[in-house]
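To start, the structure itself, in structure tokens.
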Amino acid sequence: MRPERLTVRNFLGLKNVDIEFQSGITVVEGPNGAGKSSLFEAISFALFGNGIRYPNSYDYVNRNAVDGTARLVFQFERGGKRYEIIREINALQRKHNAKLSEILENGKKAAIAAKPTSVKQEVEKILGIEHRTFIRTVFLPQGEIDKLLISPPSEITEIISDVFQSKETLEKLEKLLKEKMKKLENEISSLQALYTAIWKYLEENDLEVLKSELKTVSEKKKELLKKREELQKEEEQLKRLLEKYRELVKKKERLRVLSLRRNELQKEVIYEQKVKKAKELEPLFREIYLRQREFERFSQELNSREKRYKELESEKEAISKEIPVHRERLSKLEEIGEKIKEELDLLEKVLKASRPLLEQRIRLKENLTRLEEEFRRLVGEKEKREKELLSIEKTENETKNELEKLLDELSILKKDHMKWLAYQIASSLNEGDTCPVCGGVFHGKVEAVEFNIDEFEKLDQKRSELENTLNVLKERKKSLSSLIEDLLMKIEEGKKNLKSIRNQIEKIEEELHRLGYSEDLEEKLDEKRKKLRKIEEERHSISQKITAADVQISQIENQLKEIKGEIEAKRETLKEQREEMDQLKSDFFDRLRKIGIGFEEFRILVKEEVKDAEKELGVVETEIRLLEESLKELESENVRDVSEDYEKVRNQLEALSQEISDLERKEGRLNHLIEETLRRERELKSLEKKLKEMSDEYNNLDLLRKYLFDKSNFSRYFTGRVLEAVLKRTKAYLDILTNGRFDIDFDDEKGGFIIKDWGIERPARGLSGGERALISISLAMSLAEVASGRLDAFFIDEGFSSLDTENKEKIASVLKELERLNKVIVFITHDREFSEAFDRKLRITGGVVVNE
């Protein structure tokens, strides 16, 4: 992974940083607490969504971020492809957004993942390592630059195990292995139980015995099938005889029923003759009925027209009485209308004279409303700013108190800091070395000093932040005081303007009162106009009513004349219809007397349906004749009842079929048992094979468990293989960086790593500061590449401030050789003198890059 660019906003101590990485060495320099060490954490968080210090992602947001949001943009190259990651962490809303894209050759971006979890998974696929391995290989923390180089063999084994075999990973692996073995134990136990059950089943069900029993059952079934076939033939013969007997009985019964029906039909034929004669008179009866209905309809119409004639005469009389009343109301409305018009003219003159004053009053009231709103706004703004000023004063006092406590705490820590710096310088000196501080010769043993430098830098950073906060609060306080004074002046000016406008409005209202204007003048005008319109509408309506009444009387007179003619014509028609109907009734009753039927009997007969009983009688007599002939033929064959013989044979057949069915079920059960026995024999062989395979697998896993978690065996073997790969890479780096001067090897008996200087062995602790740093970095990079593949970037957090100027220059000149590796190498230091030795450097102060 080769970093290209990192943009950071409000992440830990970094407020606003934009860095472009280049091949070679870059030195990041700045005071303690400036945010230098946060650069690597920003890269780690951008890639994996995890830092190093805190488990909670929202703790990485800078506490002074106004919007509570941290933003990271990281561009890098891997395997010939370029990628970009964008992450935003909002601590206020508890939101974490992430997006991973590939940067294409045309500059466009193709999205790969858009959620924190999926981005982390895709990054792990691209880099081929997880977060834990990344932070243990790509980053060399403060104070550990030569830890691996000078450690004894036991510690080297622990360091390698920590990188490649974390305790958590081994515990997880051991747990999985135990679960797998437990699962295998359960499966083997289940299979063994199944094996025992199958073996028991095969012992209980002997295959040869089952086959012999099946043969006996099949032979017996064959005999019974033959016997059933003979009985079925006998049953068929008896069935035919029984059917003939039943046919004879059935025909005799049918003959008896038909004889009775023939007697009934003979009576029905006589009755139907009367019905037919009655139906011949039905058309005449219908005509009389229709003539009667027509006569009644005409009578009703005549009564209706006579009634309508009387109604029209009454309606004409009522309308004639309404017309004089309408004319009197019309005259009164004309008088009222003239009076309202005079009142309306007077009110319109007053309104016309008042209109200029009214328009002026409206404009003044609008200005008054606008000024009142502005006045209220200014008063509200003043109160708001006064509250804000009180809040700032409170915050200022709290910040001062916090700063005083912090300064007291820092004063105590600074004394321990000086002791710790002295210890750091002394611990790097050997017996007889020149002290870089006093220039004297170093003698004696170094006494260890414990000091939490991270806590000291954190408190110092907090002090700087509190001082900046106090300055900001003072400026804001001054600005608010000035703003409140301006608001007070504007409020006084607003009061004067409001009073002036209210006086002008009062004078205009006095003048309007003098003219006779009142606030409801326009309402009175509208009311008068509405009354006038209402009177005009009523006058128009009454005029229309008078005209309509005259027209209505004329129409009624025409209708009366027309209805009178209709009444006379209908009376003449009714007289003619009565004479014709009397003649038809006389003819009808004469014909009824001739055929010997009374009127009531006629009404019953005419409703009857003619069923043609005479035709049915012929059919019945024909069927009786045919049945008598058929019965003679059957009686000549001596047909008898064989139902008892038939039932006896059927019962024998049913019993035989049941026995055959029982044998078939037994035959099926035996076939199933034989198939099941054969299947279980095959299953038994398969189980024997599977049990052997699973037992072998269990033994292999048990062997793996014994060797994998035995530190005396596996760890020594694993460390040896890793060291072979690490030393091979380190030798190659040293050959390039020192032109073949230095070589490195590992000897467990000689206490760890052995350095060869032009072939002469030297202990690692005997190297100069620059030589040791160069070899340590080469060794650390080699270990990182073995763990994570090809390594194109390396970050080193190491201070060299304890060295004098000459030693710093020596170390810097040696470390410059790392430029030849064509990698991105970043040194993080708070020593400006050390950083000046390098061409490319960044200075970070207060969380921002101040120069490049």
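Including glycine, each Cβ sits where the backbone N, Cα and C put it.
Heads up, this one's the original sequence, none of the swaps are in it.
According to Swiss-Prot, the ATP binding site annotation covers Asn32, Gly33, Ala34, Gly35, Lys36, Ser37, Ser38, Arg53, Tyr54, Asp59, Val61, Arg63. Of all Cβ atoms in the shown protein chains, 17 besides its own fall within 10 Å of the Cβ of Asn32 (ATP binding site). In the three-state DSSP assignment, the secondary structure recorded for Asn32 (ATP binding site) is coil.
Its Cβ placed at the centre, Asp797 (Mg(2+) binding site) has 20 other Cβ atoms within 10 Å. The Mg(2+) binding site annotation in Swiss-Prot covers Ser37, Gln142, Asp797 and rests on a large-scale study or a structure entry.
What Swiss-Prot says about the mutagenesis result for Arg94 to Glu is this: Decreased DNA-binding. The C-beta environment of Arg94 (mutagenesis position), restricted to residues of the same chain at least 6 apart in sequence and closer than 8 Å, consists of Tyr58.
Secondary structure at Lys95 (mutagenesis position), as computed by DSSP, is strand. Here the Cβ of Lys95 (mutagenesis position) has 12 other Cβ atoms within 10 Å, regardless of which shown protein chain they belong to. For the mutagenesis experiment Lys95 to Glu, the note given by Swiss-Prot reads: Decreased DNA-binding.
For Lys115 (mutagenesis position), other Cβ atoms within 10 Å of its Cβ number 13. Recorded in Swiss-Prot as a mutagenesis result, Lys115 to Glu carries the remark: Strongly decreased DNA-binding.
According to Swiss-Prot, the mutagenesis experiment Lys175 to Glu carries the annotation: Decreased DNA-binding. Counting Cβ atoms from all protein chains shown, Lys175 (mutagenesis position) has 10 others lying within 10 Å of its own Cβ.
Taken from Swiss-Prot, the feature domain 'Zinc-hook' applies to 389-488.
The feature Zn(2+) binding site is assigned by Swiss-Prot to Cys435, Cys438.
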Rounded distance in angstrom between the Cα atoms of Lys95 (mutagenesis position) and Val61 (ATP binding site): 12
Distance [Cα-Cα, Å, rounded] between Ser37 (Mg(2+) binding site) and Tyr54 (ATP binding site): 14
Conformational class of Val61 (ATP binding site) under the three-state DSSP mapping: strand
Between Val61 (ATP binding site) and Lys175 (mutagenesis position), the C-alpha gap once rounded to whole angstrom: 37
Taken over the domain 'Zinc-hook' (389-488), the model's mean pLDDT: 79
Alpha-carbon distance [Lys115 (mutagenesis position); Ser38 (ATP binding site)] in Å: 24
CB within-chain contacts under 8 A for Tyr54 (ATP binding site), separation at least 6: Tyr60
Spatially closest candidate among Asn32, Lys115, Lys175, the listed recorded positions, to Asp797 (Mg(2+) binding site) (Cα to Cα): Asn32
